Amino acid sequence: MPRDYQTEKEKCKTFLQEFYKDDEIGKKHFKYGVQLANIAHREQVALYIDLDDLAEEDPELVDAICENTRRYTNLFADAVQELLPQYKEREVVHKDALDVYIEHRLMMEQRGRDPNEMRDSQNQYPPELMRRFELYFKAPSSSKARVVRDVKADSIGKLVNIRGIVTRVTEVKPMMVVATYTCDQCGAETYQPIQSPTFMPLIMCPSRECQTNRSGGRLYLQTRGSKFIKFQELKIQEHSDQVPVGNIPRCMSVYVRGENTRLAQPGDHVGITGVFLPMLRTGFRQVVQGLLSETYLECHRLVKMNKSEDDELGTEELSEEELRQITEEDFYEKLAASIAPEIYGHEDVKKALLLLLVGGVDNSPRGMKIRGNINICLMGDPGVAKSQLLSYIDRLAPRSQYTTGRGSSGVGLTAAVMKDPVTGEMTLEGGALVLADQGVCCIDEFDKMMDTDRTAIHEVMEQQTISIAKAGIMTTLNARCSILAAANPAYGRYNPKKTVEQNIQLPAALLSRFDVLWLIQDKPDRDNDLRLAQHITYVHQHSKQPPSQFQPLDMKLMRRYITMCKRKQPAIPEALADYLTAAYVEMRKEARTNKDMTFTSARTLLSVLRLSTALARLRLEDVVEKEDVNEAMRLMEMSKDSLLGDKGHTSRTQRPADVIFSTIREMVPEKGARSVKYSEAEQRCVSKGFTPAQFEAALEEYEELNVWLVNQARTKITFV
């Protein structure tokens, strides 16, 4: 059915002028009228027409826009251009070069024109040159996001809504929209609107004067009078869960212009609304590939999406009720247990993973960067759910990458030099660690990686950058990500007869870069095995964790809370400095006496600081407290105990009471009163992984032996 586009334009005008929504007090709020006033005064550039609003007024017009988007974009733009003078209440203060250029031309033309001749002087200017705004459509909420491979020939020219992951982003460059030429003979100006990616510049002057005199004036391009717009090309690829069995993920080129540029980075999950169009080939390529045509998506709206759900990346604050739900008592245990609730046990491992998601605080004293991100290595026997924990963290983190050891080369992890198909230049393409910037990079089967590829990670784990010198490109890329690695011991299973170094077989330089190295052993234990088997069979039957008193938190809620925690920048107070120093010296002393311990260096102290600041962030506090340091020390101690296994308990004194006694004895000052504060002794023992009940039992036992006395107020332990 043929359409009268003039009446359609009038409909567009009516909608822009008359559409309103009632606010809370019942007052009419003209949504687009306010935006038109902002555009008229140059306070706003992009105007987004929400098709849900238009559907309330005229559903037929919405269908027409979705079918023939390019035409209606121009109709709406013309309607806005005609309406702008009504909304202009004052002169624009800051004029750009094009304003001055056009005003000057209008004045020159009025002087040289016959006063009796009635003619609109702006007619000769193309509408694209006069527009100072961009117009885009926002797809109706009823339209479902499509997969890249479902966008086919029947979608050409229509408004489509697709989801995918950005794999490549070009630099933003100026793109010519209107070319302005000046004649060297008559001085007349000629304008050439450009629609396609390439164009043939005009050479001969088409003005009446040159045609009459046959002077053959030549045209020269005036860049000051031409109009340019920002242009960027994205490559998006469909999600791995959208790819059919045995197929390779499909890609699509997206052309982004104006205000939509610089919104996405490689690795972002995005939803794009745009017009699906064929690419017009000209020149030599048309001769070579005359029958083939490329397609692309002209972007109208680009939003970042969550990784696993279809909703936009929520930046809204948590409500008070949601905060109360999270921060009730035992919230630390509750948050940790909400990580992979289907997996049984591993409470301390989950706590460490929670701290990895929150992260510590970055420090940059005088340009030297001390990282805040926490790196964790999970090592263990086969079948202890290491990979499941990794894949859950990959889904939970707002920004993450998942790779495996054998499937990743050093270049694939860091950066590769590629040839740009558009310009032919050599460009850098970021690998998994660059794509996971400000997020988490999960590397499974870490022990299976080639040594040459593993060395690529060393710089990232401490300096958080990737330095490149390839193909004439010398640069440094940011890779501020936490690394979560999972590895199997050297002999398939952990061999208790071998030392820790022989079992792990990773270089000390790499091990010291991991803040927490956790060994998860699969030891036979009847009660534990029974509970685990019941848990697994229930999960297998019902596809959810067994019912319990504890209700795990929703993944979306956790993601928003973690984002909120990351905004905090807690500092370590002066009062805790001595306590931390003493604790570190104690750890070094213990490492010296126990030959089988992991490598303890100054990085271990930094690890404690990172874990402490992450715990303070989790409580939404600005200052680190003693409890945070004790919990950080406890986690470090538990991870070391996991490495020592049975050997550790035999190498130490057998009973916990004896270890607690030696710990308290070491706290006694060499000179002065032979007494220790009760609270300090308890904190030191708890930080070493003992429970308060074990501490109390040891006190009573040695008090009966008359080794020490505890006063009635239980504030002081005095040695006899």
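Yeah, the Cβs are placed from backbone N, Cα and C, and that goes for glycine too.
What Swiss-Prot says about this protein:
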type	residues	note
BINDING	Tyr344, Gly383, Ala385, Lys386, Ser387, Asn488	ATP 1 binding site
BINDING	Arg513, Arg603	ATP 2 binding site
DOMAIN	331-537	domain 'MCM'
MUTAGEN	Lys386 to Ala	Reduces ATPase activity of the mcm2-mcm7 complex and disrupts DNA replication. Does not disrupt formation of the pre-replicative complex onto chromatin. Abolishes ATPase activity of the mcm2-mcm7 complex; when associated with A-404 in mmcm6
Quick one: among the recorded positions Lys386, Arg513, Arg603, which has the most Cβ atoms sitting within 10 Å of its own Cβ?
Lys386
Between Ala385 (ATP 1 binding site) and Arg513 (ATP 2 binding site), the C-alpha gap once rounded to whole angstrom
23
Quick one: Cα separation, Arg513 (ATP 2 binding site) versus Gly383 (ATP 1 binding site), in Å?
26
Expressed in Å to no decimal places, the gap between the Cα atoms of Asn488 (ATP 1 binding site) and Arg603 (ATP 2 binding site) is 24
Under 8 Å Cβ-Cβ from Ser387 (ATP 1 binding site), six or more apart in the same chain: what's there?
Asp444, Ala486
Round to a whole number and give the Cα-to-Cα distance in Å for the pair Gly383 (ATP 1 binding site) and Arg603 (ATP 2 binding site).
31
For Lys386 (mutagenesis position) and Tyr344 (ATP 1 binding site), the CA-to-CA distance in whole Å is 12
Reduce the DSSP letter at Ser387 (ATP 1 binding site) to three states and note it down.
helix
Using a Cβ-Cβ cut-off under 8 angstroms and a sequence gap of six or more, which residues of the chain neighbour Tyr344 (ATP 1 binding site)?
Arg531, Leu532, His535, Ile536
